[in-house]
Structure formats: C-alpha cells, structure tokens
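Everything on this sheet refers to the single structure shown next.
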Amino acid sequence: MDEERALYIVRAGEAGAIERVLRDYSDKHRATFKFESADEDKRKKLCEGIFKVLVKEVPTTCQVSCLEVLRILSRDKKILVPVTTKENMQILLRLAKLHESDDSLEKVSEFPVIVESLKCLCNIVFNSQMAQQLSLELNLAAKLCNLLRKCKDRKFINDIKCFDLRLLFVLSLLHTDIRSQLRYELQGLPLLTQILESAFSIKWTDEYESAIDHNGPPLSPQETDCAIEALKALFNVTVDSWKVHKESDSHQFRVMAAVLRHCLLIVGPTEDKTEELHSNAVNLLSNVPVSCLDVLICPLTHEETAQEAATLDELPSDKTTEKDTALKNSTMVYNGMNMEAIHVLLNFMEKRIDKGSSYREGLTPVLSLLTECSRAHRNIRKFLKDQVLPPLRDVTNRPEVGSTVRNKLVRLMTHVDLGVKQIAAEFLFVLCKERVDSLLKYTGYGNAAGLLAARGLLAGGRGDNWYSEDEDTDTEEYKNAKPKEELLKPMGLKPDGTITPLEEALSQYSVIEETSSDTD
C-alpha cells in the first residue's frame, strides 16, 4: 500500500508532494531489509518513477528524499534488473559529482545529494551484476579517484570521502581488473595513503617517522570511519604485494607502513572503533613486503633517550604515576629502539586470544604478521621473545597451565583448527630461533609434537632459517629441573626408524654434558 501511494504521487505530484510522501516512506522503511515479494512489481515501478524525477529540475531536498528511498529499495536485488541501465547509472554519477572531471565541491547545499548518490551506488553495485559491468564500462574507479583528490584535506566533507572510499572498496573487491587499475594506472597506493595521512593529521619528523601525541584527543567518528574505509580499499589494492613488488615500490610501502605504525598508536572515539581500526591496520600490514616492515620500529629520540636513562629508583617514592609511566615506557624499548607499535600488536593479539572465538579470522592475521616480522627483523624477534618467552622460572606447572601470553599460545598449539594450531606453533618456533630444544623447553614435547612431526624434527635439530648467536640465559630453576626434563625428551631414532630404547637413552644421557642452546 505504501508503494502504491508513493508511486501515484511520484507520477502525478509536484516536487513538494513528492518530497513529503517519499520522506514518510523513508522514515517508515529505514530499517527494512526484507521486502514482500507480492509488492515487487510496485517497487520496480517506484524506482523507475524516482529516476524520472531525478532528471528534472527539482529542489535539493526533493532529490535527497528520492535518493533515500532509492537506497532503501536497492537493498532488494530482485528489483534492480530493470532499473540498472546505463542511463540510470549516469544519472547517479552526475548527482554524485562523478560525471565531469571539472565539477567543483564548493556548494555545501549539494553535499547531502552527493552522499546519498554514493550510498545508492554502493548498494546497487554490490547487489547488481549489471551495475558491476556498467561500472567498468563507465570507468567508475577513475571517477571515484578524481573525486577523492577534490576531497583531499577537506575535513568538512568527510561523509563524501567515506562513501567514495566504500564504493572503491566494493569495486576492488568484486573485480581484480579494478585492483590492477587502481594500483598502477590510477596511482591508488599513494592516493589512499594520503587519505590516511589526512585522516590522522600526521606530522612527519623524519622520512618514515611521525610525531605521536599520546595526550592528544581521539579520532572523531567521521575520521575513524574514513580511515577504516581507506584501509579496506588499500587492502584490496595491495593484496598480492607481499609476493611480487618492484624495488622502486619499496619507498611507497615504507611510507604506508609508517602511516600504519601511527595508526596503531592512536585511538578512535570508542574502544570498539579502536579495535576495528587496528584490526584493519593489521590486515593491511600483512600485505606489506616484510622487508619494508622495519619502519614499525624506530630509534629513540633524544627526549626519549633521556627519559629512558632516568631509572625508577631516581623517582621519589610518592611519585606513583611517574613510576608507572617510566615502567610502561621501559617495556616498550629494546636495544635503543622504540617498540610501541610492536607492543600494541602483541596486546592486540592477546585480546584476540582472550575472546576465545573466531580465531581463524581474528587471530591468525596478527599472529602471521608477528611471525614474519620476527623472522625477518632481529630486534623485533628479541623484543617479542622477552615479552612472550621470558627466562623460564616456573618449572613446576605444565606449559599450557597459567594466564601468561606463553601459556595462552601453548594452549593454541593443540587447538582443533589446524590453521590456528600451525601459526601459533610457528610463532613460538621462530621466537626460539627454530631450535627444537628451545621450543621444547618452553612448550613441552606433547604440545610441540605436531609442528615437529610436520617439519621432520621429532629427533631434534633446528629449522632451515639462520639466526644470530647469543649467550646462554637459562635460569637456575630451569637448570635444576633440566636433568629430569631430559628423560621426557624424544629418545632419538634408529636408522630403521624405531625409537631408541629407554635403557640406551639413559646410558647416553649419563655422558652428555648439560648444555642449553636457548640463547636469547
């Protein structure tokens, strides 16, 4: 009945009446996502009628009402077939300021029309294969990039920027050709990186270092939404970059990684928005060539070095807050390097473990990222080793028992999801420099058996990658417990593949020097 009344007014009424009836329809169906099939034909005709109104000279408020209803109706895939034509798509492109390259964005009164047109295009392109084909024919991706360039550094049009980015994300998600076009022809990587710089108000202090104001205000909701959409679009553009990239691209990837480091060190308007922002940053960092991730850590500034030199003992006993701050800062510094971003990633990983669900989607990206960073960058590995696998003092409880990060990761080594189990074990193995005896020390043989069997290391040894050598750091507690622990380690294999008998292992053990190959 609503569609029939609205259709009658749209066909015969004047602009004021059309605006009123469509506003009523929009208010009533704002949260409608499932539609009655009996009224399908009426909704198709209403869409056609709305497009006929949009080509006329009607007030801006009437255009907005038309577009709001069109956005609601475009949630129904079935009605889009007859209305998704090249002519109708061009109408929406014109209203979204995507039709002519020289259109300006000076008329603030037009902004609601632009935003609603972009929202309609997002729904229509996502739900209609015909619209997707027309998007390629009309070169929609190039038009969206052009609109983004007009929006650059214009904070008062964040809504336009946000839905432009969302439409770019949808297009690049659905078409691999558009990903390639965005990456190479349209220079999407630097363009989208600049959008992030603008959203975060980044001030560069060095080529790949930005100023971080830890006491500054959080991002606004609009800036956060823009940043999230830009991160998602960048993910699609760079999805294969970790496999193939030119040396000339390294600078741009390092700039992007530096922007993502800044992203990890700021917060959104709410805790949930901050987690969503950081989650998308983690996903994008996974696409960055690992050789370019060195910018996630940076040398301490002179001010930070001076602050680091001040010990806790030098602070007055009544300065509890200052002591807490100094202690916090000291845990984020390693070998003269600022490790704040890595510390944030580690905390993010632990929060995802504590959630206890959706490990494959929520946990594996950050675990994979930390694993690759640790494998490629020594300072990152050593810092994470200190945080995750500190010197072993608790030798009475099983490795999987407890609430430390190590305990949580060891429990994941026997998770039912094969992917989760493998990446958790791989992360710990890399932190142990791929040494079997070191891994067994921290995880126990039963927990590590799956990884060792897959790598053919049940008899001991080490992985294929090379790591630096350092001094022994076994604790006295571990050294005292180690003779007992040796009896639980694998007894070795004979040439025929059978396990060495216990008696033979005991006789061999009596002449083996007590050593430890765990070094950092």
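The backbone N, Cα and C atoms fix where each Cβ goes, and this holds for glycine too.
At each noted position, the model has the original residue.
Within the same chain, the residues at least 6 positions away from R71 (mutagenesis position) whose Cβ sits under 8 Å from its Cβ are E116, K119, C120, N123, listed in sequence order. According to DSSP, R71 (mutagenesis position) is assigned to a helical segment. For the mutagenesis experiment R71 to E, the note given by Swiss-Prot reads: Reduced ability to fold GNAL.
Around R75 (mutagenesis position), a 10 Å sphere centred on its CB holds 17 further CB atoms from the protein chains shown. For the mutagenesis experiment R75 to E, the note given by Swiss-Prot reads: Strongly reduced ability to fold GNAL.
Under the three-state DSSP scheme, N123 (mutagenesis position) falls in the helix class. Quoted from Swiss-Prot, the note on mutagenesis experiment N123 to A is: Strongly reduced ability to fold GNAL.
Experimental mutagenesis is annotated in Swiss-Prot for F126 to A, with the remark: Slightly reduced ability to fold GNAL. Of all Cβ atoms in the protein chains displayed, 18 besides its own lie within 10 Å of the Cβ of F126 (mutagenesis position).
According to Swiss-Prot, the mutagenesis experiment F163 to A carries the annotation: Does not affect ability to fold GNAL. In three-state terms derived from DSSP, F163 (mutagenesis position) belongs to a helical segment. Every protein chain shown contributes to the tally, and the Cβ of F163 (mutagenesis position) ends up with 24 other Cβ atoms within 10 Å.
In Swiss-Prot, the entry for mutagenesis R166 to A states: Reduced ability to fold GNAL. The structure shown retains the original residue. Within its own chain, R166 (mutagenesis position) has L118, C122, E229 as residues 6 or more apart in sequence whose C-beta sits under 8 angstroms from its own.
Sequence-distant contacts (6 or more apart, same chain, Cβ under 8 Å) of E400 (mutagenesis position) comprise N407, V410, R411, M413, T414, G444, N447. Quoted from Swiss-Prot for the published mutagenesis E400 to A: Reduced ability to fold GNAL.
Quoted from Swiss-Prot, the note on the mutagenesis of A453 to W is: Does not affect ability to fold GNAL. In the three-state DSSP scheme, A453 (mutagenesis position) falls into the helix class. The Cβ of A453 (mutagenesis position) lies under 8 Å from the Cβ of no residue that sits 6+ residues away along the same chain.
Residue environment of N123 (mutagenesis position) contains 21 other Cβ atoms, counted within 10 Å of its Cβ in all protein chains. Between the CA atoms of F163 (mutagenesis position) and R75 (mutagenesis position) there is a gap of 16 Å.
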